[in-house]
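Accompanying notes for the structure given below.
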Amino acid sequence: MTIIRKKHPLIKIINHSFIDLPAPSNISSWWNFGSLLGLCLAIQILTGLFLAMHYTSDTATAFSSVAHICRDVNYGWLIRYMHANGASMFFICLFLHVGRGIYYGSYNMIETWNMGIILLFAVMATAFMGYVLPWGQMSFWGATVITNLLSAIPYIGTTLVEWIWGGFSVDKATLTRFFAFHFILPFIITALVLVHLLFLHETGSNNPTGLNSDADKIPFHPYYTIKDLLGVLILLMAFMILTLFFPDILGDPDNYTPANPLNTPPHIKPEWYFLFAYAILRSIPNKLGGVLALILSILILALMPLLHTSKQRALTFRPITQTMYWILVADLLILTWIGGQPVEYPFIIIGQTASIAYFTIIMILMPIAGMIENNILDLD
C-alpha cells in the first residue's frame with residue numbers, strides 16, 4: 001500500500017496533499033474550517049444536483065417546481081432544506097475561516113489570501129443567484145434591487161443592467177441565465193479551491209503563535225484527519241438540527257409568496273449572510289458611493305497585507321490589536337442587525353456609524369495599534 005501511495009502518479013498527489021503533508025504540531029480547531037468548507041461545498045453540489053433534476057427555470061413554473069420538490073419528490077423537502085441551510089452553514093464556516101486568517105495573520109501568505117478573496121466573491125455570487133431561483137417575492141425583488149445597482153456605473157450602467165436582465169426587467173431570460181450560472185459556478189469554485197490549496201502547500205500552514213514551524217512538523221494523517229473528523233461531526237450535528245427542526249428560521253417568509261412585479265414587499269433584504277454588506281451599501285446616500293462601499297467592504301481584505309505594521313504575525317501576543325479585532329467583530333454583528341432593519345431613525349445613523357467604524361478600524365486603528373505595540377515591546 002505504501003508503494004502505491006508514494007509511487008502512483010495520481011495517488012501520490014493526494015498523498016502529498018492530505019496524508020504525508022507536513023503540518024505544524026500546534027494548530028488549533030480554528031484550522032478545521034478549511035476541511036469543513038470542503039464538506040459544505042460537497043453537500044451543496046450534491047443537493048444542488050438533485051434539486052436541478054426537478055427544478056424548472058421558467059418564471060411560470062419555477063415557484064411551483066420548488067413546491068413540487070417539497071411535496072412530491074422522495075425526500076425532496078430534505079434535499080431542498082439541506083441546500084438552503086447548507087448555504088448558511090457554508091457562510092458561517094467562511095466567516096470563521098476569514099476571521100481566523102485575520103486574527104492569526106494568515107493574510108501574509110499573499111497568493112493563498114488573494115485566491116481566498118476571489119473564492120469569497122465567487123461563493124457570494126453563487127449564493128445570490130441561488131436565492132433568485134425559487135422565484136418568490138424576495139427572490140424577484142432582491143434580484144431587481146441588487147442587479148439595478150450596476151446602473152450606478154457611469155455611462156454604461158443602464159445598458160449593462162439591461163444586458164444582464166436580458167430585457168427591460170427581471171424576467172424569464174434573467175431566471176434562465178441565473179440558473180445556468182448558479183449551476184456552473186460551484187464547479188469553478190471547486191477548481192479555485194484546488195488552486196487555493198496549491199498556494200497553501202507552497203508555504204505550509206500558519207499556526208497560532210505566528211512563528212515559523214518548520215522545526216516542528218507532524219504528518220497530516222492521522223493527527224489532523226482525526227481532528228477534522230471531530231469538526232465534521234459537530235458541523236453535521238448542528239446542520240441536521242437546523243435543517244430538521246428549524247428549516248425556515250434563517251429564511252424570509254416573503255419567499256413563500258410567488259414573485260409579483262406589481263407588489264413590492266415592505267422590506268426588501270437579502271439573506272442574513274449579506275446583511276452586513278447591505279447595511280454598508282444603504283448607509284451611503286449616493287448610489288455609486290454605496291456600490292463602491294459595498295465592493296470595498298470585501299475587497300478591503302486584499303489590503304490587509306499592506307496594512308500590517310506589526311513585527312509579529314499573529315494577534316496572539318498583541319492585546320491592543322486584539323481589542324480592535326473584537327470591536328470589529330462586534331461592529332460586523334451590528335451591521336448584520338442593521339441590514340435587516342427598515343430604513344428609518346435610529347437605524348440609519350447606527351448603520352452609518354457602524355460603516356465608518358468598520359473601515360476606520362481596519363484601515364487606521366489596527367495599523368496604528370501594531371506600531372504602538374512595536375514601540376511598547378521595543379521591536380523597532
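Every residue, even glycine, has its Cβ placed from backbone N, Cα and C.
Just the original residues are modelled here, none of the noted substitutions.
According to Swiss-Prot, the protein has these features:
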- His83, His182: heme b b562 binding site (BINDING)
- His97, His196: heme b b566 binding site (BINDING)
- Ala122 to Thr: In strain: Isolate 3 (VARIANT)
- His201: ubiquinone binding site (BINDING)
- Ala314 to Ser: In strain: Isolate 3 (VARIANT)
Spatial neighbours, same chain, of His83 (heme b b562 binding site) - Cβ under 8 Å, 6+ residues apart: Gln44, Thr47, Gly48, Leu51
Per-residue Cβ crowding (10 Å cut-off), top of variant positions Ala122, Ala314: Ala314
Using Cα positions only, nearest of the recorded positions to His97 (heme b b566 binding site) (His182, His201, Ala314): Ala314
Closest of His182, His196, His201, Ala314 to Ala122 (variant position), Cα positions, recorded positions only: His182
Assigned conformation of Ala122 (variant position) - DSSP reduced to three states: helix
Alpha-carbon spacing, His182 (heme b b562 binding site) to His196 (heme b b566 binding site), which is rounded to whole Å: 21
The one of His97, His182, His196, His201 whose CB sees the fewest other CB atoms within 10 Å, among these binding-site residues: His201
Ala314 (variant position) in three-state DSSP notation: coil
Rounded Cα-Cα span from Ala314 (variant position) to His196 (heme b b566 binding site), Å: 21
